[in-house]
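The structure under discussion appears below in the form of structure tokens.
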Amino acid sequence: MSQGPPPGESSEPEAKVLHTKRLYRAVVEAVHRLDLILCNKAAYQEVFKPENVSLRNKLRELCVKLMFLHPVDYGRKAEELLWRKVYYEVIQLIKTNKKHIHSRSTLECAYRTHLVAGIGFYQHLLLYIQSHYQLELQCCIDWTHVTDPLMGFKKPVSASGKEMDWAQMACHRCLVYLGDLSRYQNELAGVDTELLAERFYYQALSVAPQIGMPFNQLGTLAGSKYYNVEAMYCYLRCIQSEVSFEGAYGNLKRLYDKAAKMYHQLKKSETRKLSPSKKRCKDIKRLLVNFMYLQSLLQPKSSSVDSELTSLCQSVLEDFNLCLFYLPSSPNLGLTNEDEEECESGYAFLPDLLIFQMAIICLMGVHSLKRAGSKHYSAAIAFTLALFSHLINHVNIRLQAELEEGENPVSAFQSDGTDEPESKEALEKEEPEPEPPTVVPQADEGRKSRKHSRLSCLRRRRRHHPPKAGDDSDLSEGFESDSSHDSAQASDGSDSGSDKSLEGRGTAFDAETDSEMNSQESRSDLEDMEDEEGTRSPAQEPPQARSEVPDSLNGPLGPSEASIASNLQAMSTQMFQTKRCFRLAPTFSNLLLQPTTEPNSVASHRPCVNGDMDKPLEPASEDGSESEGSESSNRSCRNERSLQEKLQALMAEGLLPAVKVFLDWLRTNPDLIIVCAQSSQSLWNRLSVLLNLLPASAELQDSGLALCSEVQGLLEGCELPDLPASLLLPEDMALRNLPPLRAAHRRFNFDADRPLLSALEESVVRICCIRSFGHFVARLQGSILQFNPEVGIFVSIAQSEQESLLQQAQAQFRMAEEEARRNRLMRDMAQLRLQLEVSQLEGSLQQPKAQSAMSPYLIPDTQALCYHLPLIRQLATSGRFIIIIPRTVIDGLDLLKKEQPGARDGIRYLEAEFKKGNRYIRCQKEVGKSFERHKLKRQDADAWTLYKILDSCRQLTLAQGAGEEDPSGMVTIITGLHLDSPSALSGPMQAALQAAAHASVDVKNVLDFYRQWKEIG
């Protein structure tokens, strides 16, 4: 600006003002003319005429001149008029009249051109604003103005601070408009710009993270994806932003109304048998709809009844746990193209990002209820902690699946450890598989493909022979079971594998199914979340919280907060409670209490490992959520994987970001940790497992990994309760300005330049944060976790436990093999209808009449399976019995399969159930030396078979310690032989029946037993 006399100085601003007013009048006139055009009934036919397009172009030019001439006073107004009159109103007009616009018509072509032109204009405007004001947005967006490198310096900018602020926000709004235009493009046929629109919105957030408007647009873009859960997350983020968008409240309200309608429709829908793929889709739909409905009830102004809320919380937790077992490309389900088509309308698994969003939704709900002083605050806290417990448990299961890949399962009935050297040798010989590039579950597929059941091998050998006339029965048709389709797929899958014979040991079939035998329900009540299905029964109404909640949760609870603390403990106890009543065969409980390597070392005084004191460890709960085996340290595993393999598994685990965020939130709320320490014990048990799975800082520092200096510096403070510094991770950037994490994010400088971390370095930073949190919790009062530096592990301890940490660590080492098997079992049970089975179990086996009159364990013989398979199937699907299949019975079916179609049907049925993981049908492996009656086998095969089955019954009911229950009435052998006239039976058979009676084992004809069961009802 040239220096001139005072009159000249005063005249220039005056001329600028006059020019500005003249421009503004021209803009208003153009807007008025465009409004007249849009008022016509046939406006959609007129809007793209050349004169109207020219008018819009003129208005656009005037608005651009106006905003740069006087940005402070007219910039925002000019932006708004430009967007609404030139682009938005035209778009809305076309969308309103889309029924009149035919595909590939001239109007549709003009509309597409309109959208493309808008995107081009706003990209150009974005670059021009950056260039004009020399904005540095390289770290925020793709379309940046790059300073001329030949100049070596920036152009001087004479703009005021207010003008610079407008320019920054104008770039933000340009990105939002670009996202909107891409979203409108995405609605057109043949155009897929959803990811582009999403990217523009996130770039707008990076430019102005305090503005919530882009989250509202992201919610609109998400639509009904994942039954509106993704949209709900976006609308909640918008509402909880510093500058929220009013429209998000109405959008969220509409989603909640939809969720309530869908929830009641699902409750009314009849339960019918579905194929495995459809079951998965229905389970996930039920989870997401119920989760949406639950969040609508957990609102500050909600008037829901406490009992309804508690029941719904428990139902959602059950389904959440179940659906986390559903993994992409799960080998157990063997989905064909037909199955995938069935699931096209639904979802077959929960992606990691959706689980992350569900976790953040819970945190946002807790924050809203706390701020409003709602009575549902305690319920929300308890639900969130329980959900986090499930999340950690599944992270443990997935990580252990990777770290223990290739390890041979340990037989559940083996107590002498004779096969251990063979297992170790097999492990040493096996080459490690390459790690999957993306998701962890795919690693399971490689391992599972090498496992074939013995029945699969029998059928595979038979396939080499030419088909006979009677072989039509091999087709898997005519089965009423839900798993018939799955059975066929499983059979085909097994036939496609290696033809290597398993005659020698039969380990693949027996090891997998025997480990499932170890999943029977315990008599004890563990304080965990694993039996939520049992809690579907009407729950106690929790005491209500105070109507007012203090603003801050940080710091110790004062006397005035006692009611909140007691209410929170009560709700947390309800969420983590279990109601289990099943008579466990003594063999199972004794094996759980006594490790295979040192049977007598912990039989009397077993230390409290990870919080379970004086209770048998639980391999798997009824709803599939509990792998309390995963609640002991995996670092004790005898087959340690290399650090590189550990890091590969950790990098591939997509749930770790959610865990890290949860722990950041808990770190800023230590009072919640203390109040819920005892009621949520399984959460800390599982956290101790995760902490022990992670490599320690010394291990990482000594490994020689190529890490940047910032990460190396972070490793030095990894084992401290408070990290001296912290590096920003993608999850931290994504949750910037989120109110529940505001306190946790105070240590971050979001505006400073941050190093670009590799995937490995990001994983190391997460490891540092999680292990530092472990030391932070160990420092809190209440002995929630303790760290033993001697062996380098975290241990979760009950307050009343006085055993030394070293003893507890040793106990964890001894139980490592059991834990590994249990977690493998939990992965393999994904396709079960777990919650239905548990409710059946509790509704039937807890009835005194049924419990006393009928044995819970049934062992059918070969004749029963050959000639009465439909009855066996009904007994198995009733949920009132557990069918045990001894090895002898399988051998008998193998001998009869060539002559008896019933034997082939039995083989097919058992193979399908074992592969599916049915908890009500188990295979039992022979263990130890039994008295071989070779002469009897030649003379009377039926009597010999009964003796062999009786040996299996003894293994099942054998009490290995004092004080066990009387095994009488626990097991019944159901046979296809007629027992009405014992005198008509052979001498050896009569002797076998007497031996069974002496062993307190009932032997009944299958028809008589079935009739008796039906009469009892």
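Numbers here mean position along the shown chain, with the first residue as 1.
Using N, Cα and C of the backbone, Cβ positions are placed for all residues, glycine too.
Feature annotations, courtesy of Swiss-Prot:
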type	residues	note
VARIANT	K77 to R	In strain: B5/EGFP
VARIANT	W166 to L	In strain: Czech II
VARIANT	D499 to E	In strain: Czech II
VARIANT	E503 to G	In strain: Czech II
DOMAIN	873-996	domain 'PINc'
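Non-local neighbourhood of W166 (variant position): P71, V72, G75, R76, each in the same chain, at least six residues away, with C-beta under 8 Å from its C-beta. In sequence order, the list of same-chain residues 6 or more apart from K77 (variant position) whose Cβ falls under 8 Å from its Cβ is empty. K77 (variant position) falls within a helical segment according to DSSP. W166 (variant position) falls within a helix when secondary structure is assigned with DSSP. Residues belonging to the domain 'PINc' (873-996) score a mean pLDDT of 77 in the model.
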